[in-house]
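Taken from Swiss-Prot as is:
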{"type": "MUTAGEN", "residues": "H159 to A", "note": "Abolishes RFB-binding, replication fork blocking activity and reduces recombination rate"}
{"type": "MUTAGEN", "residues": "H164 to A", "note": "Abolishes RFB-binding, replication fork blocking activity and reduces recombination rate"}
{"type": "MUTAGEN", "residues": "C193 to A", "note": "Abolishes RFB-binding, replication fork blocking activity and reduces recombination rate"}
{"type": "MUTAGEN", "residues": "D291 to A", "note": "No effect"}
Amino acid sequence: MTKPRYNDVLFDDDDSVPSESVTRKSQRRKATSPGESRESSKDRLLILPSMGESYTEYVDSYLNLELLERGERETPIFLESLTRQLTQKIYELIKTKSLTADTLQQISDKYDGVVAENKLLFLQRQYYVDDEGNVRDGRNNDKIYCEPKHVYDMVMATHLMNKHLRGKTLHSFLFSHFANISHAIIDWVQQFCSKCNKKGKIKPLKEYKRPDMYDKLLPMERIHIEVFEPFNGEAIEGKYSYVLLCRDYRSSFMWLLPLKSTKFKHLIPVVSSLFLTFARVPIFVTSSTLDKDDLYDICEEIASKYGLRIGLGLKSSARFHTGGILCIQYALNSYKKECLADWGKCLRYGPYRFNRRRNKRTKRKPVQVLLSEVPGHNAKFETKRERVIENTYSRNMFKMAGGKGLIYLEDVNTFALANEADNSCNNNGILHNNNIGNDNFEEEVQKQFDLTEKNYIDEYDDLAHDSSEGEFEPNTLTPEEKPPHNVDEDRIESTGVAAPMQGTEEPEKGDQKESDGASQVDQSVEITRPETSYYQTLESPSTKRQKLDQQGNGDQTRDFGTSMEL
């Protein structure tokens, strides 16, 4: 006899059960063939099984039962290889309220002495048992923690009950109810469905490693700067309502500076001091909260005044940017009273803590990655900058007055160059770029650089987790292995005749037909085609500002325009 099913029912996020007023029993779903068409998941309500309900109640006759049983056997082993997942024994200790340092030492040899005390503090701060006996994750919106031994049943049953729902939709639905259902678990479980995995190839059972999206970058090669209000209008020390966050892509090392307002007279000195104190001026700067015109004007002012060469990068990592903002807001608001009274406390609980905690993406501390002693690192960095500038289209380079400073914009050439391996050039020093002339360049950028939900978990989850657990985590990291220095690496010479670098250069005739349909909502830096200039007008921003000054209407302390709303 089959168990009751719930159709056309909305579920509560807290209790994960259907409302009693609309609960009804329905007949078992008829077996569907693999080739039968099904309605879109957006046009139907999804069904959630109860915790502990077996998936076998919903197995159709055409499915490979042996493959399903194999997944049931191997999933507990797979879960033990994941980070931020409770083991079944620890889950039972939390649920029965018998979690102590002694019980932790009894269930595992790795919890001994101080390690057991530290683990106990972390578990007590994050997990608790509600009045109904459910274990909840206090750092993940108080969502229910699915019991480890029922994870496979929960995912597979939901997959089968909802007509083989899979991928991001399945993860989004289950993660809205349970705190521990990750993308890795979804990908692992759904491969044991013979309808979705017709070839029957199963990933080897080994430790799951999350990909490092920026492992090809050098430290300080690419940064992003964001301006936001950490306390929704409340001023730190009664003076600073805003903060400026700067974070390195490769190492996730972050800097935090106070801001009185978002006017140019306050923002430009802060950004200038940041750039001038860097050991290396970054090759590319990006932002998701600053309007692209404002970002250009800020960098233009700094480059012209101090003779720096600054590159403005593609908007390719909005989720990475947002994750850094959210983790800082989370950390500072956890100590809101102290941080509002003392700016030093903001640094202590924000960048000071995160820069010294092990990062799940890089597997090391940000400070270790940033300050790692790599042979020839400085030479590689400067060589890469020169190669990027030499391969940038002349229309995307703007020389400052006097020839001291330079602004260059990332395009198809430099994007490929920044992400290439060390040996991607031939013996003649000519860059092989398969993206030249590619009309779908924006799509290729998203495939290579975008942080999709499938292959990357939000940086906010990493840093928020590290901020609590890492505070009591002993330093067990090993020194970084130093790669051999490539003494044969040469600088690429310019292969073409350089055109005059002027911001007002008119495009070629073939470029005048390019589309001007860029989104007006997204104000971040985004170059969608090689021929597309940073501005869609032929007038450079410096020219526009000079005209405003001549008319007497130029306000150098104006507020910023459209910013991304968090």
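Backbone N, Cα and C atoms are what each Cβ position is placed from, and that goes for glycine too.
Here the original residues stay in place, and none of the substitutions has been built in.
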Mapped DSSP class for H159 (mutagenesis position), helix or strand or coil: helix
Integer Cα-Cα distance in angstrom, D291 (mutagenesis position) to H164 (mutagenesis position): 42
Same chain, 6+ residues apart, C-beta under 8 Å of the C-beta of C193 (mutagenesis position), given in sequence order: L63, L67, L68, M156, H159, L160, H164
Sparsest-packed of the listed mutagenesis positions (H159, H164) - C-beta count within 10 angstroms: H164
C-beta crowding around D291 (mutagenesis position), within 10 angstroms: 17
